[in-house]
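Asks: Here it is, the structure, as structure tokens.
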Amino acid sequence: MSVLPGAAAIAGIGATEFSKNSGRSELQLACEAVLAAIADAGLEPSDVDGLVTFTADTSSEIHVARNTGIGELKFFSRVGYGGGAACGTVQQAAMAVATGIAEVVVCYRAFNERSGVRYGLGQAGRQMDQGADSAAYAWLLPFGLNTPAQWVAMFARRYMHEYGATSEDFGRVAVVDRKHAATNPKAWFYQRPITLEDHQNSRWIVEPLHLLDCCQESDGGQALVVVSTERARDLPHPPALIWGAAQGSGYDQHMMTSYYRSEITGIPEMGLVGQQLYAQSGLNPSDIGAAILYDHFTPLVLPQLEELGFCARGEAKDFIADGNLEIGGRLPCNTHGGQLGEAYIHGMNGIAEAVRLVRGTSVNQPGDVTNVLVTAGTGVPTSGLILGADR
């Protein structure tokens, strides 16, 4: 029996503005986000004794601590695999709090991903990954399979072949996200919704992906404060309890290129995450009132819905077409606009939106939301959360 479910909660969220050129260092972005989250929780930097971030983050825990007035650290950790780390940072923070290792842990991610190193350029546009991953890329890069969009296009084309999905089916994900972003003043695409025709007319990046199937490249930072549920109840905001937190890596897992499995149209690592989340929380898909699904590329939203039990394999296209991801639908999704509409902060801004949904303060609040399921990056070893109200 896990000691984790309900033992810890997210009590504070904070972010910088989301832009295309922040004009400041990644360390400054990290510190601004961390301080904003601490203030939102009604705490002081001196209360913090733990920090968690991504292995990809350039702002080390000790430098964030030094520059924010945080003192001694009893817990510090990093989670790997790019966007797959997002919910994993909260899992590690919650485990530290639940076991008494630390009392106040801040999770953060900050980068200049548009004005600095652009992930969209893939391995051709930045220093190549080292170690064993470089050997795996040797089977891809020399043949021109260099960028995340290209890697996902391979998956998307096979999914279309197997289940009859179309570019329009992918486009409906983008339309919903941009609709939600259009009413979110913090979103980059605030007041700029799109139509399915706009999606279809946007230029090809790599078939079958149009430009509007691809997430943004953003500058910004996001942070979250995790404390015990008991302590969170005495802080300013209604706590978002962590009812489930899990990581998952599937059989024959690769980084965005798991093409060697017997069946490549699913994302079994997300299925593994979902199984753990439901088991920990005692919930099932019908109990989930809203979702934040990692949307770096629209095609990968469809198999997430299937792996997590919201619809059967191959039926996500119909689930979406029926309006289920809309504010008034069965599963309001990415109410902040997602990474397509608000910003690409490796999924951390999505966790913050889940907290707002539990608090009842989202700009696109779909009524009372008791439980929110959040996912991290897909195509890589990944993670997920179920956040909910105090029971």
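The chain as shown is numbered from 1 upward.
Backbone N, Cα and C define each Cβ position, glycine as well.
Pulled the feature table from Swiss-Prot, pasting it below:
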MUTAGEN   GLY82 to Pro  Almost loss of activity
MUTAGEN   TYR294 to Phe  Almost loss of activity. Loss of activity; when associated with F-344
ACT_SITE  TYR294  active site, proton acceptor
MUTAGEN   HIS296 to Ala  13-fold decrease in catalytic efficiency
MUTAGEN   TYR344 to Phe  322-fold decrease in catalytic efficiency. Loss of activity; when associated with F-294
ACT_SITE  TYR344  active site, proton donor
MUTAGEN   HIS346 to Ala  11-fold decrease in catalytic efficiency
Asks: In terms of DSSP three-state secondary structure, what is the assignment for GLY82 (mutagenesis position)?
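Replies: Looking at the DSSP assignment, GLY82 (mutagenesis position) belongs to a helix.
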Asks: For HIS296 (mutagenesis position) and TYR344 (mutagenesis position), determine the Cα separation and express it in whole Å.
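Replies: About 8 Å separates the two Cα atoms.
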Asks: Indicate the candidate from TYR294, TYR344 with the smallest number of other Cβ atoms within 10 Å of its Cβ, considering only these mutagenesis positions.
Replies: TYR344
Asks: List the Cα distance (Å, whole number) between HIS346 (mutagenesis position) and GLY82 (mutagenesis position).
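Replies: If we compare the Cα positions of HIS346 (mutagenesis position) and GLY82 (mutagenesis position), the gap is 7 Å.
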Asks: Long-range same-chain neighbours of GLY82 (mutagenesis position), Cβ under 8 Å, sequence gap at least 6?
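Replies: For GLY82 (mutagenesis position), the qualifying residues are PHE54, ALA56, TYR119, MET255, HIS346, GLY377, VAL380.
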Asks: Measure the Cβ-based neighbour count of HIS346 (mutagenesis position), defined as the other Cβ atoms within 10 Å of its Cβ.
Replies: 28
Asks: Specify the secondary structure state of TYR344 (mutagenesis position) as given by DSSP, simplified to three classes.
Replies: coil
Asks: Where TYR344 (mutagenesis position) and TYR294 (mutagenesis position) are concerned, what is their Cα separation in Å, rounded?
Replies: 10
